[in-house]
Amino acid sequence: MAEPSAPESKHKSSLNSSPWSGLMALGNSRHGHHGPGTQSASSAAAPKPGPPAGLSGGLSQPAGWQSLLSFTILFLAWLAGFSSRLFAVIRFESIIHEFDPWFNYRSTHHLASHGFYEFLNWFDERAWYPLGRIVGGTVYPGLMITAGLIHWILNTLNITVHIRDVCVFLAPTFSGLTSISTFLLTRELWNQGAGLLAACFIAIVPGYISRSVAGSFDNEGIAIFALQFTYYLWVKSVKTGSVFWTMCCCLSYFYMVSAWGGYVFIINLIPLHVFVLLLMQRYSKRVYIAYSTFYIVGLILSMQIPFVGFQPIRTSEHMAAAGVFALLQAYAFLQYLRDRLTKQEFQTLFFLGVSLAAGAVFLSVIYLTYTGYIAPWSGRFYSLWDTGYAKIHIPIIASVSEHQPTTWVSFFFDLHILVCTFPAGLWFCIKNINDERVFVALYAISAVYFAGVMVRLMLTLTPVVCMLSAIAFSNVFEHYLGDDMKRENPPVEDSSDEDDKRNPGNLYDKAGKVRKHVTEQEKPEEGLGPNIKSIVTMLMLMLLMMFAVHCTWVTSNAYSSPSVVLASYNHDGTRNILDDFREAYFWLRQNTDEHARVMSWWDYGYQIAGMANRTTLVDNNTWNNSHIALVGKAMSSNETAAYKIMRSLDVDYVLVIFGGVIGYSGDDINKFLWMVRIAEGEHPKDIREGDYFTQQGEFRVDKAGSPTLLNCLMYKMSYYRFGEMQLDFRTPPGFDRTRNAEIGNKDIKFKHLEEAFTSEHWLVRIYKVKAPDNRETLGHKPRVTNIVPKQKYLSKKTTKRKRGYVKNKLVFKKGKKTSKKTV
């Protein structure tokens, strides 16, 4: 099959000749349409003096000004993105946010303090007691290595910076690199102007800022840069067929694998791109060289990450890439045979080869899956195809808020006007299709599906939405701002008609030709009126202004609040800081034994280990479902049953989060049903979810609530002494502001626990587990008497009406005294 040339459509040519491509789209210096080398035939004959040397000479050329302006716009986009992510640092302080970043910070601190080798072999004894955790083989180390390397470089240059500050500002710094990689990718797909718009969009869009604010030291902060840069290098590889660009793509993919588990998206999207190109009969040597090199080298590099290991050749998530690689080799071999066999021989060999290959692949996959060599889809990936699978079979996956389906409001909240313009950009790419635009179309369609299934994957949709929206805005500006420039600067070409061009020998009578009258159909298209252009341009600029305002507002109010520090605002605008979390963790650090074991729900494990430096039973790694279910069973059981579990796990303290006083909705009572469901999955005989609902199927904490709920350990620890508290005169004592109900069990007493600490706003409550008594008290039966059987003994001290009797009491008789007279 002939190799298709890169399609340059008529539409693309018009884009490259517009002034929007030069300034507001700045895109055509790389195509050479307006470069200094384009000269007419007459001007080329006469030599012209060369341009002046130096900086002024470079800037006198159009390409020089375009490069300077492009650099300035990218720098301003980086600066705007970095600045908009600093709200949390300005309002609060330089602090690590959320839950997972605390483990990442703790690991990075260990790496910076003890070195890379010690980090790889680190056994964390403060996690998952009594099991522990081997950290080096269970994490993606790219984030820690990046922060540690930056910290080492700064200290080598005698710039003293604490590792915490490096971790806090790492994600805002990488947001600028993400803008640059998005610019490069969009420029390859369309033109430079669309790339600049895409860089500005992704710098401030809330969908990306949500995971890259200052303090959000998580894998996604650097992974989106690696994702976009890998895609850029892949598109470059497909366009050029160069092994150099493919090797660069493999190195970027290796960094992506080391940084985030979302690398699976890359290793499935790139094979899908190659497969669709084969279906569209767009096979070429460029595609063969790019994918063959990428798959082999990328496979070997990805297996160097300890946490990944042999997964690329033994898990179902990676089998599509292997299948496309085999298909591509077979396709290339058939192309080779097609040039060397007759048509009849090729058809016979083709059908025979396809049948044998399909049967061999089918049987091999069945055999390897049946024998267990190829692992099935993991629960988290399987839930992407069956959205109800996790809630039924693996409730711990469904309990994470990031794994819930995305609402329609979230799309507008995180993307704003880009949601509306993104389909237009996709249509432009499909209308003027080529190899790289097939890739971005597949990227967009797959990202939309995954973002609709899981809230967390909105992060992978945001970059492609910014790219395609930039293409849409770029086309609008080209059409409405470039119309006058096209008419003022018509292309330099001969005015003769096509017949004159075909027959240059007849040009001697050209001057005597009579021009035909131009009909209505032959008249050149008139430009748009100034009113229409002004209205459309102002409308587009207003939309962009509204987008910028929305992004700033969302970043400031929704995504710049650290979860470990809460804030509330009074009617006069003053702010109240609720620092209960750090207060409680600091109390644990200062007032408990260094080796004390703290039991809490898994959400707070990383924070307890990071801030309190105490041993936890479970944490956010969630690798051992049975261990988490055991903690959930203890929280869901009554005090006596829970005490046995806590004693078996050597628990010293129990920590719960309670938001009934301040109205905090993320407390443990609202998470309690997930504890019950996870515990029921492992202990169905002891824990049943239906026991915690009323007969009407309601989950209530008031008097109408289930007796099982009102007497479980979580309920008692949350509401202990709360029934005595009256928050205001309008509500009764024990009124829960979060659930808007008066609690049903106010007389709560503990036998095996005692309150150790309650934070200022009752947000964090810590209980100490009592040691077992040396001698257990025995329950005595009531004493009985011989007079009245089975009657309780009553002493004189308790009543004056009834006398007690002494058993076997001696009876004395009064004797007679003898008189003297008788004697």
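Just so you know, glycine gets a Cβ as well, placed from its N, Cα and C.
Swiss-Prot lists Asp100, Asp218, Glu220 with the feature Mn(2+) binding site, giving similarity to another entry as the kind of evidence. According to its DSSP assignment, Asp100 (Mn(2+) binding site) is helical. Asp100 (Mn(2+) binding site) counts 18 other C-beta atoms within 10 Å of its own C-beta, drawing on all protein chains shown.
Annotated dolichyl diphosphooligosaccharide binding site per Swiss-Prot: Arg456, Tyr606, in sequence order. Classification of Arg456 (dolichyl diphosphooligosaccharide binding site) by DSSP places it within a helix. Sequence-distant contacts of Arg456 (dolichyl diphosphooligosaccharide binding site), defined as residues of its own chain at least six apart whose C-beta falls under 8 angstroms from its C-beta, comprise Glu402, His403.
Under the heading of natural variants, Swiss-Prot lists Glu776 to Asp and annotates it as follows: In strain: A.BY, B10.H7 and C3H.SW; correlated with B6dom1-negative phenotype.
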Checklist entry - If one measures from the C-alpha of Tyr606 (dolichyl diphosphooligosaccharide binding site) to the C-alpha of Glu220 (Mn(2+) binding site), what distance in angstrom results, rounded to a whole number? => result 18
Next on the checklist: An 8 Å radius from the center of the Asp100, Asp218, Glu220 Cβ atoms defines the neighbourhood of the Mn(2+) site; name the other residues of that chain inside it, in order.
Outcome noted: Glu98, Pro101, Asn104, Arg211, Ser216, Phe217, Asn219, Gly221
Checklist outcome for this item: The number of other Cβ atoms within 10 Å of the Cβ of Tyr606 (dolichyl diphosphooligosaccharide binding site), counted over all protein chains shown, is 24
Next on the checklist: So, three-state DSSP: helix, strand or coil for Asp218 (Mn(2+) binding site)?
Outcome noted: coil
Checklist outcome for this item: CB neighbours within 10 A of Glu220 (Mn(2+) binding site), counting all protein chains shown, number 23
Checklist outcome for this item: Within 10 angstroms of the C-beta of Asp218 (Mn(2+) binding site), the count of other C-beta atoms across all shown chains comes to 22
